[in-house]
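For reference, Swiss-Prot has these:
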ACT_SITE  D641  active site, proton acceptor
BINDING   V518, G519, K520, G521, S522, F523, S524, C525, V526, K540  ATP binding site
DOMAIN    512-789  domain 'Protein kinase'
MUTAGEN   C221 to Y  In acr4-7; abnormal embryogenesis, and reduced internalization into vesicles
MUTAGEN   A433 to F  Enhanced dimerization
MUTAGEN   G438 to V  Enhanced dimerization
MUTAGEN   A452 to C  Unchanged dimerization
MUTAGEN   K540 to L, M or W  Loss of kinase activity
Amino acid sequence: MRMFETRAREWILLVKLVLFTSIWQLASALGSMSSIAISYGEGGSVFCGLKSDGSHLVVCYGSNSAILYGTPGHLQFIGLTGGDGFMCGLLMLSHQPYCWGNSAFIQMGVPQPMTKGAEYLEVSAGDYHLCGLRKPIVGRRKNSNIISSSLVDCWGYNMTRNFVFDKQLHSLSAGSEFNCALSSKDKSVFCWGDENSSQVISLIPKEKKFQKIAAGGYHVCGILDGLESRVLCWGKSLEFEEEVTGTSTEEKILDLPPKEPLLAVVGGKFYACGIKRYDHSAVCWGFFVNRSTPAPTGIGFYDLAAGNYFTCGVLTGTSMSPVCWGLGFPASIPLAVSPGLCIDTPCPPGTHELSNQENSPCKFTGSHICLPCSTSCPPGMYQKSVCTERSDQVCVYNCSSCSSHDCSSNCSSSATSGGKEKGKFWSLQLPIATAEIGFALFLVAVVSITAALYIRYRLRNCRCSENDTRSSKDSAFTKDNGKIRPDLDELQKRRRARVFTYEELEKAADGFKEESIVGKGSFSCVYKGVLRDGTTVAVKRAIMSSDKQKNSNEFRTELDLLSRLNHAHLLSLLGYCEECGERLLVYEFMAHGSLHNHLHGKNKALKEQLDWVKRVTIAVQAARGIEYLHGYACPPVIHRDIKSSNILIDEEHNARVADFGLSLLGPVDSGSPLAELPAGTLGYLDPEYYRLHYLTTKSDVYSFGVLLLEILSGRKAIDMHYEEGNIVEWAVPLIKAGDINALLDPVLKHPSEIEALKRIVSVACKCVRMRGKDRPSMDKVTTALERALAQLMGNPSSEQPILPTEVVLGSSRMHKKSWRIGSKRSGSENTEFRGGSWITFPSVTSSQRRKSSASEGDVAEEEDEGRKQQEALRSLEEEIGPASPGQSLFLHHNF
């Protein structure tokens, strides 16, 4: 009986140890597992992390396209680790590693060979290898003493084998060519692998005990066990200065390890960083070059992750956004990531729950993130409350003996008991309170006067009779010195959007039932509805979300743009509704849905309906709509989300460009870039815009080029069922090799006029060039597509630059539906006049202007027609993949 009790106690201790080690990994070294990780190398650097919404899904940011496009957005991970050109994570369901990116030594996906049924506690990645710690194995010796051993599986360069160690290990951390871990029994360090370049194994301080360790490129740093929590480092990269820091002393920066106690530590290539225990700020030491940015001061971090030459950390607070420092990576990353791993077990001693009620990263009931407790206070402060399971310790200033400005200002702003202290407090605060009251009264007066003037203005406008509106001139244009100019006041009155009531639209859409849904987006649903007059419409309803500001901005953007723009191939806005917290937009109904449904839907017959003539016609019509936005709206409009699901098809198979929620007004000079954070859809997103945050009309040209490849091939922009998941990376090599037949959609027979499709392929390849300035403008793209369509339709005059309007625009497309609705409105219905329209041209004007003048695109087309196909394709030679940030040059020059 006692034997069974002894075994039960040992099993309970073992389970507790496993749970503790699974949540204690608070920082990601060069190859440790955490909720955030960094991949590096010549292909570009990438930061990845688990989303802050508690979904355990991965989000990435950086310049390595293989990792960005290969990110498995549908898989849930326990933790992440990164190496040279690849990223790996531990799957939540199978507890097996899964990798993506590009590595010559590790198989992407689940690494092979993989033992059937094997489950892992944690994984760690080095430069070219990956190791995983299996769940503990418990055995029995002959003398009946229970022993624990560890089984570690490794894959990659000189590491593909199974290791069995006669001790229980945890906290795996990988260097460039080696791996280390902590012994659960005596807290000593154990390492294995190649130590020729690092000497890490021979230099292990065997008599020392550690709380945690982190391996760098060629060194290891660990936090010593005990109250002091000092850091100790060993290895070759922190001893031989000449081999690391360059030849000139002016290029060297050597920082010694800190003396303060640390909470966490991470290792880079030739340096290390840690989180200070008393204020959670970051500190770094080791070898740097003078171009490296230092660690930020005055801010705290939940977690750190190190790459080769830079470090990123998750800020404390509610934003959970990462910031980076060092060399070769942006300082700010537009993501929100989890500062740790969500667990549903109580926090172990020495840790506390992350308190963030406003935006909790853990969505499951009873789950939380555990963080280490702070054990000391900064100088001049004392501990007011100790660390508990629910919150960290609280430190306050000792106001009786202030020796710093921060202490004085903090103490002066808080009221204390006693008459003397109160008098001192009011003597400091009375001038501030007086100024605040005076400013508040001034602000109230300004707001009151402004409100009174606004109400007076609206009342005066309401008194204007309807006869005054009817007495305006019939023409929206007047002559000025022989030049035609638009009358903006008249255009403002004619460009109007009908105001619907919510009750009216709810009845039209049959109560917004799920059966009425005809489309869904990230922030809205589209319902089919029938108005009282029998008109079929599409009602776009914003989804209730916590991010109300973003939904409101997209609603306002689309309403303002579509109420001002008018073109045959832009989706027409009929009206809107904004009441009771609901935001709805009413459009004309597109009977045939989106181009995406035709090309990629499950119904094969629907795909076959779009023969080559219809596909190219849709491409021409979409191009004319985008050309109108770029060249005939003033200021230009940049759509930012051109894709097949935003190209809608009406009952006559005419195309309309839709969804202007992400659109922006561009500069009058279309060549000038806008500094904007990337927004759009992966696969269609301009790489130059994604990396440099420079937005121009050429970003829409890139997206349209991807759309052309999608129309020609029938493949999705990103389809991970293929080895080359990105359509651009797949199609461009085929075009360069002249293998056009392999590019075309196999569902359709090749047309007799194959030269027309070769023209379109050439246009698409030019549109997806890496640099925006090398791409053609939309007017040149439209001209080339119109000629290709004329040739495809068997037009005997292949030199005709412009197709007849009825071919391109559609025979019955005259904007009658929207005006018919306006004419049936009663006097009691609300109509809001939108702001002044931009100066624009009728849609047919673009064709006439391009026909009347020989543009650069026309001259280029005429010259290309006399060349052979192989010469034309050879001229398209250029790299499509993202540019390397220059790590190889940095290594060669500095190390």
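Every residue number used here counts from 1 along the chain in the order it is shown.
From the backbone N, Cα and C atoms, a Cβ is placed for every residue, glycine too.
Predicted, not measured: the structure shown is a model, and the values here were computed from it.
A map of Swiss-Prot features onto the structure.
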residue	record	Cβ contacts under 8 Å, 6 or more apart
C221	mutagenesis position	I213, A214, V231, L232, C233, P257, V265, G267, A272, G274
A433	mutagenesis position	none
G438	mutagenesis position	none
A452	mutagenesis position	none
V518	ATP binding site	V526, Y527, K528, A538, G593
K520	ATP binding site	V526
K540	mutagenesis position	S524, C525, V526, L584, L585, V586, Y587
D641	active site, proton acceptor	D659, G661, L662, S663, A679, G680, T681, Y684, S703
Taking DSSP three-state, what's A433 (mutagenesis position) in: helix, strand or coil?
-> helix
In three-state terms from DSSP, label G438 (mutagenesis position) for me.
-> helix
